[in-house]
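Pulled from Swiss-Prot:
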- Asp136, Glu140: Mg(2+) 2 binding site (BINDING)
- Asp136, Glu140: Mg(2+) 1 binding site (BINDING)
- Glu137 to Asp: Does not affect the sesquiterpene synthase activity (MUTAGEN)
- Glu140 to Asp: Impairs the sesquiterpene synthse activity (MUTAGEN)
- Ile240 to Tyr: Strongly reduces the sesquiterpene synthase activity (MUTAGEN)
- His284, Gly288, Asp292: Mg(2+) 3 binding site (BINDING)
- Phe286 to Ile, Leu or Val: Reduces the sesquiterpene synthase activity (MUTAGEN)
- Gly288 to Ser: Reduces the sesquiterpene synthase activity (MUTAGEN)
Amino acid sequence: MAQQMSPGQHGSECIHDNAQSHLPPYVDCDSAGFRNNRSNLTLKFSSDFEKAQKAMEFCSDVCAVYFPADLDVVFNSEIENELAVDICEWRFFPCFSESLKRLAISMSRLSSLQIDLSYERRTLLHHHLVWIFLMDEVCERLPLLGLHDTMERKYLENLKNITMDLPIEDLNQYKGICPDDLLQVALDVQRILAEDLMPLKRALLEESHVQKCSETLCLFFDNQYEEGKIFFKRPTTHQIMSTRGYTIGTNMVFLLFLQTPMVDLYNADDPGLVQLSILVALFHDFIGLQKDLDSLKQDCDGSVGLNLVRVSMQESGHDEKEALQTVVRRLNSYCHGLEFFMSAYTPLCKQLYQEILKFVFALYDYHLLGATESSNSRYGWHRVSDYKA
């Protein structure tokens with residue numbers, strides 16, 4: 001397990017003028033940024049919308065993300081470390097590949113976000129985050145094997161039935177057709193949902209909350225199937241967008257950390273929540289572009305052709321840097337606009353969106369830093385503290 005790092009290991013940190021601000025130290029820090037192993041582009045964060053937008057006008061090698069100043073994105077290192085220990089003792093942990101084990105440990109950071117949530121609820125959230133990566137691996141590989149309309153359909157139907165406590169079909173009928181390792185992953189995914197996630201939800205959440213979780217998860221499965229149909233069809237941005245707000249999976253994560261009053265307001269088809277999920281998808285595709293391009297060459301993941309940044313490059317004729325800056329400008333404009341419109345919401349609705357937006361930016365942080373503020377090597381980005389504009 002990664003050990004907690006001391007502040008000195010990151011070099012000099014920026015101190016915010018507002019002592020009450022709980023912005024991550026890389027926000028509004030002129031000397032801090034992130035670079036990818038495969039590019040000289042620098043990613044920076046600013047709580048000043050105009051400054052972020054202008055930074056990209058003056059420098060083609062910078063992407064400046066707007067980070068709203070009133071978001072409390074803080075993580076609890078004690079909880080993070082405890083979750084990291086506990087996930088290693090989870091009975092399903094031995095089922096994971098070495099890379100997924102490392103990912104599971106790093107996700108303890110995301111599950112330690114400073115919010116009003118019991119440790120048991122955090123454990124459920126942590127298990128779900130790990131499970132969704134395992135579940136998605138099956139959906140990414142089956143279309144490459146020509147099994148989308150057969151085994152994948154049955155796999156997703158089984159998962160839906162598990163959420164509704166209905167019988168499932170035995171996937172072993174595909175033994176000899178599907179590689180043994182992938183078949184075992186699919187079986188493990190079903191077991192974790194049936195034996196761990198659903199029992200935890202029923203034990204920790206109110207019945208109406210569990211019902212919303214199941215409905216949202218089934219919507220996710222339905223869109224996963226629809227998305228699999230276009231893996232090899234050179235889809236347009238508009239075709240991808242019709243499912244991506246659901247298949248990015250964040251609506252389910254939102255539900256797992258919300259408290260009852262806000263859960264009552266939650267609607268998986270709420271256009272605003274779908275847009276926030278697209279926000280996550282755009283940043284995910286931004287941060288994962290190089291990884292997806294590598295996977296495309298290796299032909300090991302059918303979903304990489306759906307990367308919205310890559311598709312926008314094909315449609316617009318932009319080079320990589322232009323496409324990345326365009327995506328970031330879109331992210332910034334949406335967030336800035338949302339802040340304005342939220343002022344007209346009811347207090348509870350505003351709180352719902354504020355909490356979800358906080359988690360969106362916690363995801364940004366996780367994608368870049370991973371566990372204990374180190375570096376999330378999954379996407380090839382690393383922190384640089386000596387950047388000069």
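Every residue gets a Cβ built from N, Cα and C, even glycine.
Substituted residues are absent from this model; it holds the original ones throughout.
From a predicted model like this one, the values you see are computed outputs, not experimental measurements.
Apart from His284, Gly288, Asp292, the Mg(2+) 3 site neighbourhood in this chain, defined by C-beta within 8 angstroms of the site C-beta centre, holds Asp285, Phe286, Ile287, Leu289, Lys291, Val304, Asn307, Val309, Tyr379.
Every protein chain considered, the tally of other Cβ atoms within 10 Å of the Cβ of Phe286 (mutagenesis position) stands at 23. The Cβ of Glu137 (mutagenesis position) has Val185 as same-chain neighbours under 8 Å, each 6 or more residues away in sequence.
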